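What follows is one structure encoded as structure tokens, with my remarks underneath.
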Amino acid sequence: MQKINNINNNKQMLTRKEDLLTVLKQISALKYVSNLYEFLLATEKIVQTSELDTQFQEFLTTTIIASEQNLVENYKQKYNQPNFSQLTIKQVIDDSIILLGNKQNYVQQIGTTTIGFYVEYENINLSRQTLYSSNFRNLLNIFGEEDFKYFLIDFLVFTKVEQNGYLQVAGVCLNQYFSVQVKQKKWYKNNFNMNGKATSNNNQNNANLSNEKKQENQYIYPEIQRSQIFYCNHMGREPGVFKSSFFNYSEIKKGFQFKVIQEKLQGRQFINSDKIKPDHPQTIIKKTLLKEYQSKNFSCQEERDLFLEFTEKIVQNFHNINFNYLLKKFCKLPENYQSLKSQVKQIVQSENKANQQSCENLFNSLYDTEISYKQITNFLRQIIQNCVPNQLLGKKNFKVFLEKLYEFVQMKRFENQKVLDYICFMDVFDVEWFVDLKNQKFTQKRKYISDKRKILGDLIVFIINKIVIPVLRYNFYITEKHKEGSQIFYYRKPIWKLVSKLTIVKLEEENLEKVEEKLIPEDSFQKYPQGKLRIIPKKGSFRPIMTFLRKDKQKNIKLNLNQILMDSQLVFRNLKDMLGQKIGYSVFDNKQISEKFAQFIEKWKNKGRPQLYYVTLDIKKCYDSIDQMKLLNFFNQSDLIQDTYFINKYLLFQRNKRPLLQIQQTNNLNSAMEIEEEKINKKPFKMDNINFPYYFNLKERQIAYSLYDDDDQILQKGFKEIQSDDRPFIVINQDKPRCITKDIIHNHLKHISQYNVISFNKVKFRQKRGIPQGLNISGVLCSFYFGKLEEEYTQFLKNAEQVNGSINLLMRLTDDYLFISDSQQNALNLIVQLQNCANNNGFMFNDQKITTNFQFPQEDYNLEHFKISVQNECQWIGKSIDMNTLEIKSIQKQTQQEINQTINVAISIKNLKSQLKNKLRSLFLNQLIDYFNPNINSFEGLCRQLYHHSKATVMKFYPFMTKLFQIDLKKSKQYSVQYGKENTNENFLKDILYYTVEDVCKILCYLQFEDEINSNIKEIFKNLYSWIMWDIIVSYLKKKKQFKGYLNKLLQKIRKSRFFYLKEGCKSLQLILSQQKYQLNKKELEAIEFIDLNNLIQDIKTLIPKISAKSNQQNTN
């Protein structure tokens, strides 16, 4: 463990001291790397440095050039005494572009191009602006015209823009080194060999076998299109499938061919079109199937013919299925269906508004008619058995497929099955119609299995995509429910038709009105695609969801509405930093919340920690409460938005944390080599293959900037993460900027607020008030609107701070307000002022979500209609704030069942170890990263919360562990996890846990407590978290009956090796327990069934002398 810590410390030390010049010298592709000053001395372009001014000399020493060849001698032979250029710098640059030809260069030509709504400006480019500077003009005079032209072509030129940041202004694009994005393991395999020796002839068969494994692993199986089953409103008169489905494809194709033939033969009277017949339906099926399902996977013509015979049987069997009978048998309508139908009809035909209570009861009755997973599975199994011959997959494989259907039906919204989830449980030798392979070598048999698995994957996808999914889409409406997470529910289409009719009535009564397309302005109608409305069942009502992801093919609009608003979103992203400082009190993320909260804590401590009062409020339906005309007026009058913006894409090449190998060797520090050898099983490293992906990470981002922004402001807007990092980085400005004006954004907002049309069941609606919630600019617009409103009504807070010296903190995250102050009167005045703001601007506060920590007479302030809740602990947006210490902790109210319904387990058997490791790390960081702030919470407070964060992490990780233990390793040896010499889930889970904890602690300690935390506290944190995490994992798995036999053996091993994660850090653990910085109470131990803290402490005390003696003996040896 100490060895790993030393490696990490050396790694951090090296990355902090290095600069870009040192890093580029390690790139094997660059044969020459130097600063510009040394290059000019080597080429004898300059001799006396005293003639150069200080600013230009600094420019030469900080500018780095690099090339794939050493061209110093070439530049010595030309223009030893160059004449001063008579051309402008712009003309020389344009000439260099002509010389460059087809090569990629960052110097752009001048011109404008109109694209859609926008205009591209090729001459406004950060790299080009830098080349137009006086420094490059002086450089042109030193080189001469011809040399300077070739200099821009031959060299990569990086100019310094920040302390450790550079801008590439010329040369070939660095992005070419990242053109092939390969995974790290694959990159290592290409750059390391076994002891530096070539493969011998004796091992040729093994080499062929490994190549076949690579081909099999690299093969991409077709996808199961499960996402298509959701939200299909289409309903036919009779149960079955769509007319455009595979089974009706031959009839459609037949009619289409007759139509084409008639059009071609129009005017040719000498040909009788009645005698011309289209292809036979079986011929059409053959043509389409062989194109769609990769006929190249079939090994011979015999297999192709057999496959087509099976499909013809499937089509014939499908047309003979009685869907009415199967639906009545497995998924019948409720007995009171006719009664529900008559009630809905009565409400729809009624001219008066429907009774609220009767509508709620009717909605609940309709929602209660959902079909269970078991009923749906039995219905699908019966169709597959009647339609598909079991010989197509093999009898045993067919049984496996039917069993897997239940998993397909009950999966959550964003989960999907992989073809490998079926294949790894199937046997290709069970398929009798495959051409058999007898008396062949092992390598040929393996290739046979690999090829047949590909065919088996095509067959599985064919059955699911062409039979299962169309049947579900046509006969059922599949959706989520409100407050049910990602769990899905099935409804019969006749039931959902009643729900839709009742929904249209309620929509007209609320914030939507029917609209005709004739009333929409032609400009807005032609340019913007329409959105789509769907509903999610909610108790007694529904929740409308507007989506803007579809494109309008009829109007030839190739972009959806969110894509059209992408540039406007970039402009509004700049407002996030200004809102809350110049207008209102908006916050957008946990980073802004933490910064404001930390500033308030510092003021509170400086004032002597006075008593605090808080208020939380919630705006009711904030998006629907926005006044559309006021929003447009606020936008036009605001000086925060400039008249013109340029949209450009920047690339960031940021130095990663991998150490420089050459520096490690010269300083006799082998830590970097140790890290690399551990990752590649001690295979020697090829120094000649180090390239940019080894030392740099690539990021890209689009930003919006105005003409008044300087270079530093542009970089800060695009890459905020580089401000807090001291590693070297390179910024590249490659694209041609495009322009967007304030008038264009105004037209977008006008369409959104006044002419935005959405469709529901072929009925067009328009919002009476407010803006849609599903757009990419809705959140910023909402915060901007309410920020302008609250600015007028909160002026008294600024006056109170100046007059009384009170300290106040007011934040609003979209619609949730939080106010903390040392003055109770300020809190009361805020409630009154915000209520006045709501009354004057047509919105309301949710009267059941107002909380304070003090009581007051509501009648005196005209607030008697509010149901104010008094709580000593402030709870706001999932955070709990202790008003005595102002420490923040998370609120975990979800049960394990609710979490299981929310978490989507979208992982495959392939690369399972890395997927689970990354998932566990992200889950824990999401739980703790926002609270690991030394300016807000103390380390002792974090230790007290550690158990709760660990428990919440494991509860969310539990569905993934269930997926792990469901894998049948006996039937799936190829996809089992290799851990040393054993294939066990126990060691696999230990491996995931150990390295995840290592990464998490390194990230947290390095980023937040770098200056004040020491190695002992880091060890305490890591070992304590490991101990709690592992025990909770086992306790949860122990409760599952299907793992009982396995876990009994596992628990025995764990009890014997209880101190697996404590041996190296038990001294630190005993220290923290003796100082009482962290203790588990009885409530915290309820979830851990077999742990006794007192016994554990005694065990640690008895174990320490043994470990100490053993370690001393090892040191002596």
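Count begins at 1; order follows the chain as displayed.
Note: Cβ is positioned from N, Cα and C throughout, glycine not excepted.
Where a substitution is noted, the model still shows the residue that was there originally.
Proximity of D618 (Mg(2+) binding site) to non-local residues of its own chain (separation of 6 or more, Cβ distance below 8 Å) is seen for D815, D816, Y817, F845, N846, K849, I850, given in sequence order. Taken from Swiss-Prot, the feature Mg(2+) binding site applies to D618, D815, D816, supported by sequence analysis.
For 517-881, the entry in Swiss-Prot reads domain 'Reverse transcriptase'.
K90 to A appears in Swiss-Prot as a published mutagenesis result, with the remark: Decreased reverse transcriptase activity.
For the mutagenesis result D94 to A, the note given in Swiss-Prot is Decreased reverse transcriptase activity; does not affect DNA-binding.
According to Swiss-Prot, the mutagenesis experiment W187 to A carries the following note: Abolished reverse transcriptase activity; strongly decreased DNA-binding.
One entry in Swiss-Prot concerns the mutagenesis experiment Y231 to A. Its note says: Slightly decreased transcriptase activity. Y231 (mutagenesis position) carries neither a helix nor a strand DSSP state and counts as coil. The Cβ neighbour count for Y231 (mutagenesis position), using a 10 Å radius and every protein chain shown, is 17.
Swiss-Prot documents L327 to A as a published mutagenesis change and attaches the note Impaired assembly of telomerase holoenzyme, which can be rescued by TAP65/p65. Around the Cβ of L327 (mutagenesis position), 18 further Cβ atoms fall within 10 Å across all displayed protein chains.
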How many whole Å apart are the CA atoms of L327 (mutagenesis position) and Y231 (mutagenesis position)?
20
Other than D618, D815, D816, which residues of the chain come within 8 Å of the Mg(2+) site, judged by Cβ distance to the Cβ centroid of those residues?
L617, I619, C622, R812, L813, T814, Y817, N846, K849
Applying a 10 Å Cβ distance cut-off over all chains shown, what neighbour count does D816 (Mg(2+) binding site) have?
17
D815 (Mg(2+) binding site) CB neighbourhood, other CB atoms within 10 A:
20
Given the model, what does the mean pLDDT over the domain 'Reverse transcriptase' (517-881) come out as?
81
